[in-house]
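Here the structure is laid out as structure tokens; the discussion comes afterwards.
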Amino acid sequence: MDKILEAVVTSSYPVSVKQGLVRRVLEAARQPLEREQCLALLALGARLYVGGAEELPRRVGCQLLHVAGRHHPDVFAEFFSARRVLRLLQGGAGPPGPRALACVQLGLQLLPEGPAADEVFALLRREVLRTVCERPGPAACAQVARLLARHPRCVPDGPHRLLFCQQLVRCLGRFRCPAEGEEGAVEFLEQAQQVSGLLAQLWRAQPAAILPCLKELFAVISCAEEEPPSSALASVVQHLPLELMDGVVRNLSNDDSVTDSQMLTAISRMIDWVSWPLGKNIDKWIIALLKGLAAVKKFSILIEVSLTKIEKVFSKLLYPIVRGAALSVLKYMLLTFQHSHEAFHLLLPHIPPMVASLVKEDSNSGTSCLEQLAELVHCMVFRFPGFPDLYEPVMEAIKDLHVPNEDRIKQLLGQDAWTSQKSELAGFYPRLMAKSDTGKIGLINLGNTCYVNSILQALFMASDFRHCVLRLTENNSQPLMTKLQWLFGFLEHSQRPAISPENFLSASWTPWFSPGTQQDCSEYLKYLLDRLHEEEKTGTRICQKLKQSSSPSPPEEPPAPSSTSVEKMFGGKIVTRICCLCCLNVSSREEAFTDLSLAFPPPERCRRRRLGSVMRPTEDITARELPPPTSAQGPGRVGPRRQRKHCITEDTPPTSLYIEGLDSKEAGGQSSQEERIEREEEGKEERTEKEEVGEEEESTRGEGEREKEEEVEEEEEKVEKETEKEAEQEKEEDSLGAGTHPDAAIPSGERTCGSEGSRSVLDLVNYFLSPEKLTAENRYYCESCASLQDAEKVVELSQGPCYLILTLLRFSFDLRTMRRRKILDDVSIPLLLRLPLAGGRGQAYDLCSVVVHSGVSSESGHYYCYAREGAARPAASLGTADRPEPENQWYLFNDTRVSFSSFESVSNVTSFFPKDTAYVLFYRQRPREGPEAELGSSRVRTEPTLHKDLMEAISKDNILYLQEQEKEARSRAAYISALPTSPHWGRGFDEDKDEDEGSPGGCNPAGGNGGDFHRLVF
């Protein structure tokens, strides 16, 4: 029968005839047969199935095996012995073909259980291991995977299983797509997926095999062979548990046995896996490894791989199936390559055609990719400005796409930079500390120079002034301003966690200061602003003279001198009027100022509540102007009339002295308070005008005005009750003992008044603007009277500055003790301050910086600075407490240490640390509402373009810093491997050395961080 069937199959009969004859033979084979006849049919079936050149013989062979196996199981068990299986697998040279493996799989399906089956499975466990060690092709390897997936008893056991998994990884690395075209590619992908699926199945059964397989995978991709391994290895990544990622990357990046060339080769080949269409989580592993390399400061590898692979990754955005992974890797590579524009500029020629292709695609995936690509381009243009000729085609291509705001751009640039990655060695070696999570850069303390650092950070955070300095065109006539520009440029764009202001400090040194000793930061600020102002004036005059001397035309009338940068940003004007009380003659003098020095009222004024500092609870009412006084007020009550300018002459109309603010103790509701205050500003100004008219026509008041007077009395009574209640509570606290009172903890300082008279900045400003009697030894020389006379001096603000600087005069000379002392009173700081200007106008100011002095003497202690971006934005968009807007995000600058903070911390610093008191305050003028204000705000928020020399210097220093960090990491890596995970002696490098003294800051050469940083000196 077997001879007949073989002759039919090999004959030249038509296929239909052959099929009919085959059916008859198969029907006969279902009947009882002799053993020899059945074995002959089985041998023919195996021969046709494995060696058939056409489809019909293979199908006939398969049918024969099925029929014989089902109807003659005993004979089939005898035929499908271990010897027969071994002959099938070793029948040819090299690894067995996929048909032989398929025949074995078919035989296993038909093989009955028994000793013969056990012997076959034992043989197959050895043979499949031998097979994968011979590196079969994708088809045979996929057949092995199908065989083992269907018959798990064939999987090698014991130690051979791990070896089998590792050899499967090696096989995947040798895969090559055998056919061209879509069908061949799809088949190749399916084969790779089957093999990787088998690996995943084995890993689930034996998780301990995962890490050795990963080690084998790295050995494959890091070997510098002539022929790179197949991208089919990417199919393995999708089955790796993400929980292992951090540990694997950390161990790999810190492994001393892995050379740089191996790591470079491995990461380069992993990035090529982005083109693998079915790879899940490939981008996550690539990014994790890049972050791991950044953490151990292997920047040379990162630079090389970024420059060689970024264009290839970018090209994959064309293909939707791999677009997501490619875009993730591209974003990370660009956003981390911030030390130089080289990587971004490699992509510039490719961006416009890519945008055109994505627009033409018109799909959800393409649209999303376009938006993210445009955002990425805007970030890079923001980071590397100054190349308009290169950027113009790119900006033209994305002009119709969404433009991210500056806050979003800074957020993206700040979160992924290489220098922001946490170093594995940072806990032991502070030189490797990463850039602050805030994205801000600290200043190194050069030995009691915290007073300089605090002022410089406050000036830098005044965004309008910073932009003005950065926009300065390089001018040899302004050397100090140029040095400040370079300092600000590095604070804005450096990758270092902290830089040294040594060069700028030496140029701006105050002559009467002693080097190495603590100085008054307010005194330094005044000197610095004056130097900058005079330098710019002198430079402008020199330029004008040079221009006139070089002009052939007759000299024209010199133009009026323009305002300097200091005048524009910090300059205001104040009018002082002195009225002789004898002849009522008034002398006026207008002066320019850059800061206001606010003295503390004498102790007897502590209990008095001036109108501007009277605050109601936030939930009841915000600070607002009260109506005019009534005649019913007794002598013991401080009425609103006392808060108004006295009418000196008819030419000097009265000016209201109200000051509005948000009490710092109510910081939790700061956003809602600002919104309510802004909504009431317009109404307040109208009420001010009405009050002044009402005061001049006091005799004609009607019934409605008397009702207002009653409201005033009720409001003042409430305030007095609140004051009495606070006093009672503080008396109860005092009764607990002197040791529990804050005053008792600071014997070396002095307080001018108790907590009953707790002050606000509003009180100090009111005291500054209140009329002053010039009597006795302080009498005024009146030119009209030609003699010394009693007089009254009144101070008014005639023009408010863009940035209002307030200095609280805490240091005074005590004639009794003959030494300088510090006033340690806690002064509450309003977030929003409204100052009166001459003519009845008012101007709102937002708090943006607070310089704090820690200590009891001006000759000692420490300075640090709280600040936020001094950029204007309507109060309604200040954000929430959980997620503040960037303009509402406070930072603490403590020399090299920069951290996130809050207005609540600013408000409560003195209550927690009684020696730490606010000293210098920066307020930014709030623009008036309307279209002009919005245009002005957007203009101010545009980041300036740095000139070429400065950008090149920053880029070179960033590269130098990366090299320094890499060198330092390499020199330390050999030691860190032998250290315990969390040694006690390794803690505290990033802690403040002065915290045990009850202060948030320390004054040591490394500043609040106490670390030894690589120092960039200007």
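Backbone N, Cα and C atoms are what each Cβ position is placed from, and that goes for glycine too.
At each noted position, the model has the original residue.
These come from Swiss-Prot:
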DOMAIN    441-926  domain 'USP'
MUTAGEN   Cys450 to Ala  Complete loss of catalytic activity
MUTAGEN   Cys450 to Ser  Complete loss of catalytic activity
ACT_SITE  Cys450  active site, nucleophile
ACT_SITE  His862  active site, proton acceptor
Problem - For the domain 'USP' (441-926), mean pLDDT (0 to 100) - result: 72
Exercise for the section: Counting Cβ neighbours within 10 Å across all chains shown, tell me which of the recorded positions Cys450, His862 comes out on top. Expected result: Cys450
Exercise for the section: Please state whether DSSP places His862 (active site, proton acceptor) in a helix, a strand or coil. Expected result: strand
Exercise for the section: Would you kindly give the Cα-Cα distance separating Cys450 (mutagenesis position) and His862 (active site, proton acceptor), rounded to the nearest Å? Expected result: 7
